[in-house]
Amino acid sequence: MNSFSAFSEMFGSDYESSVSSGGDYIPTLASSCPKKPAGRKKFRETRHPIYRGVRRRNSGKWVCEVREPNKKTRIWLGTFQTAEMAARAHDVAALALRGRSACLNFADSAWRLRIPESTCAKDIQKAAAEAALAFQDEMCDATTDHGFDMEETLVEAIYTAEQSENAFYMHDEAMFEMPSLLANMAEGMLLPLPSVQWNHNHEVDGDDDDVSLWSY
């Protein structure tokens, strides 16, 4: 048993969307609203070409976050195995925050998903994780193990008050702490400090992958 039947049985009839009332409601779809080109031309595009609120990580997994209406803050929804699961999570949050004016990734999200009664970040995060889990069998490839852990997603679903672009610079800043980190590691393992030349400028050459840190 999968998809919506499992979803309904797991969480009950209360999971029907409050926006589904009224037969004349036609949701706005992301596929009919092309995205604007990313303003950052220097970096690789990570946004999904169609789905709203979905970005790809280097690991191949997909993350989702939504901006709160009339604010610069975002609600983090978690990390997912597939773009479709992340897109479902987005739809839950979009419906909770914007109602019928929400731009959805899937038209049936308006009536298949439970919309939390409050706009509290924790309530939205929980509903988003549950929706992604319920649609896992439908969206994933037909394999024996889809590798999705709802508990892990719920743990990762933490609220962030920063714009998503800041995440890149956080990782970039961590790069400059590597010399002291290696020194601490060497001291802890009673090994000599590796002789690596660190260049403290803002340009990192990604071609130096064959640098050896320790020589045995």
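Every residue gets a Cβ built from N, Cα and C, even glycine.
Where Swiss-Prot documents Val63 to Ala as a mutagenesis experiment, the accompanying text is: Affects the binding to the CRT/DRE cis-element. Quoted from Swiss-Prot, the note on natural variant Asn2 to Ser is: In strain: cv. Cvi-1. Looking at Swiss-Prot, the entry for natural variant Val19 to Ile says: In strain: cv. Cvi-1. Among the sequence features in Swiss-Prot, the natural variant Ala142 to Val is noted as follows: In strain: cv. Cvi-1.
Mapped onto three states, the DSSP output places Val63 (mutagenesis position) in strand. Other C-beta atoms found within 10 angstroms of the C-beta of Val63 (mutagenesis position) number 21, with every protein chain shown included.
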